[in-house]
Amino acid sequence: MNSLLMITACLALVGTVWAKEGYLVNSYTGCKFECFKLGDNDYCLRECRQQYGKGSGGYCYAFGCWCTHLYEQAVVWPLPNKTCNGK
């Protein structure tokens, strides 16, 4: 019974730690990474994993790379005090 409670608690903790999602952002310009092939996209998957680690995923959503399974402190679009090339 104690083992079952520990397993349940661990699964709940993992779900909260890896819950963040968001657009991949260029930290210098404040712009989202653009993509044109909507849905599963090798470019977005590769860029998300490069920036956030192997555990993350990525696909093209609304012409921007959307990253999934991020850690809570991951930086995603929009950046505070930074607009995309003044737009």
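Every residue, even glycine, has its Cβ placed from backbone N, Cα and C.
DSSP labels the residues of the domain 'LCN-type CS-alpha/beta' (20-85) in these numbers: 13 helix, 21 strand, 32 coil. The domain 'LCN-type CS-alpha/beta' feature in Swiss-Prot is assigned to 20-85.
One mutagenesis experiment named in Swiss-Prot is Glu34 to Ala, and its note says Induces a marked shift in the voltage dependence of activation of Drosophila DmNav1 (para) channels and a contraction paralysis in blowfly larvae. However, it retains its high affinity for rat brain neuronal membranes and is highly active on the SCN2A (Nav1.2) channel. Within 10 Å of the C-beta atom of Glu34 (mutagenesis position) sit 12 other C-beta atoms, taking all shown protein chains into account.
In the shown protein chains, 11 other C-beta atoms lie within 10 A of the C-beta of Leu38 (mutagenesis position). Listed in Swiss-Prot as a mutagenesis experiment, Leu38 to Ala is described as follows: 157-fold decrease in binding affinity to rat sodium channels.
Within 10 Å of the C-beta of Glu47 (mutagenesis position) we count 18 further C-beta atoms, all protein chains included. In Swiss-Prot, a mutagenesis experiment is listed as Glu47 to Ala, annotated with the note 648-fold decrease in binding affinity to rat sodium channels.
In Swiss-Prot, a published mutagenesis experiment is listed as Gln51 to Ala, annotated 10.8-fold decrease in binding affinity to rat sodium channels. Sequence-distant neighbours of Gln51 (mutagenesis position) (same chain, 6+ apart, CB under 8 A from its CB) are Leu24, Cys67.
Under its mutagenesis entries, Swiss-Prot includes Tyr61 to Ala with the note: 1533-fold decrease in binding affinity to rat sodium channels. Applying an 8 A CB threshold to same-chain residues 6+ apart, the list for Tyr61 (mutagenesis position) reads Leu38.
Quoted from Swiss-Prot, the note attached to the mutagenesis of Phe63 to Ala states: 831-fold decrease in binding affinity to rat sodium channels.
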Rounded distance in angstrom between the Cα atoms of Glu47 (mutagenesis position) and Glu34 (mutagenesis position): 11
Cα-Cα distance linking Phe63 (mutagenesis position) and Glu34 (mutagenesis position), given in Å to the nearest integer: 6
Number of Cβ atoms other than its own within 10 Å, given for Phe63 (mutagenesis position): 11
